[in-house]
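Inspection log for the structure reproduced underneath, given as structure tokens.
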Amino acid sequence: MPRTTPAPGHPARGARTALRTTRRRAATLVVGATVVLPAQAATTLKEAADGAGRDFGFALDPNRLSEAQYKAIADSEFNLVVAENAMKWDATEPSQNSFSFGAGDRVASYAADTGKELYGHTLVWHSQLPDWAKNLNGSAFESAMVNHVTKVADHFEGKVASWDVVNEAFADGDGPPQDSAFQQKLGNGYIETAFRAARAADPTAKLCINDYNVEGINAKSNSLYDLVKDFKARGVPLDCVGFQSHLIVGQVPGDFRQNLQRFADLGVDVRITELDIRMRTPSDATKLATQAADYKKVVQACMQVTRCQGVTVWGITDKYSWVPDVFPGEGAALVWDASYAKKPAYAAVMEAFGASPTPTPTTPTPTPTTPTPTPTSGPAGCQVLWGVNQWNTGFTANVTVKNTSSAPVDGWTLTFSFPSGQQVTQAWSSTVTQSGSAVTVRNAPWNGSIPAGGTAQFGFNGSHTGTNAAPTAFSLNGTPCTVG
């Protein structure tokens, strides 16, 4: 519950608000006084972000701070930190009304000790929900949710500047509500209930809703947009929207900035909250260059929207990235590689913030004794980029077809076969038919023309039985495509 006086170790609410806005006010005032250091003087991404008046954050596992290279980068390159797992429900309330804040407090202490803004993640999420909570129903479940939100937000009051109050409320495809325990037991109203409880517990923290696959303008982001618009119209306390941005190399939505702007126009802040850009491994110079360009696009999209607060990457090093465990054969998604070497994305982010990186001598990576595998080959004409988000026995595929020939394609059919018995259950921006493992995808009425060098995109939901290997061969209008 709200306190009338701050508890020991908590600054007064007004003091916390002033501290939270210091960086952006300082950036504005210093520029106004014309004494700001030139952008070229930035030697770290933190300095570049500070100079741009934006956050640049990372997801922290406090157990890794004992690793010298990890801590050195964490200390110097970021001005915001978010707990990767330490503030989620299973970590903070493993049994009913028995709270455990040890790991979360370590993250909060680290933020305070290093002068970083602390971002809270997450109060209500259907994943990592303890079994005891899943077994509750009706009013008991709602009371447990409100109690959890209240106790956790109250504990970190004065330390957390912003909270992901509700995470991943919408499903993929047409953007219906996520079929979660919260939705099943409490219906649509649970989101509003959670936000009102969070505001009551901490009246000055910014309250955010956070989701994935909403970076472009699509059915899912439209559902999120409609909810935010409704909340703002009715005075529900929602201050910001987080765009997770777990992206795939070469597939940054072209309307990312426009999407951020339309949410900002509703009167909320926006931020990029969990950025990583994965590729098929092993990496190579071409993939890393494309990844760098993609990181730059994402940061530039934020920089072009006044109410975009900043960018957070979901980890520091590829060594500890979540990606390979969830997407076998993919990875290399972060700004530092598994040996803590800066990748080309580092300089790209620096430039997007408006600074120029300071060159640092590097030792060339030894040439591997085993040649890098060559991507699946085919005649110059088409390329397919295959991206998947998967869970238990389901998945969502997002597919980009690129016309690499010198002539336009007018009407297209893409064919491939599933290697592991997968089944398509729902498709969009296309017409999909399946016979056994063979899948045929035909264009929708609006995306049948692909100019030379242009792309068409479609997606579908599917089911699998535990193995979800990606197709290895595609043909467009009978011509084999490369896979990249």
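Backbone N, Cα and C define each Cβ position, glycine as well.
None of the listed substitutions appears in this model.
Note on the domain 'GH10' (42-352): mean pLDDT across this stretch is 97. Positions annotated as domain 'GH10' by Swiss-Prot, on the basis of sequence analysis: 42-352.
Taking all protein chains in view, 20 other C-beta atoms sit within 10 angstroms of the C-beta of E168 (mutagenesis position). In Swiss-Prot, a mutagenesis experiment is listed as E168 to A, D or G, annotated with the note Reduced activity.
The active site, proton donor annotation in Swiss-Prot covers E168 and is backed by experimental evidence.
Around E274 (active site, nucleophile), the same-chain residues six or more apart in sequence whose CB sits under 8 Å from its CB are A59, N210, Y212, G242, Q244, S245, H246, T312, V313, W314, listed in sequence order. If you look up Swiss-Prot, you'll see E274 marked as active site, nucleophile, on the strength of experimental evidence.
Among the features that Swiss-Prot reports, domain 'CBM2' is placed at 375-484, with the record citing sequence analysis.
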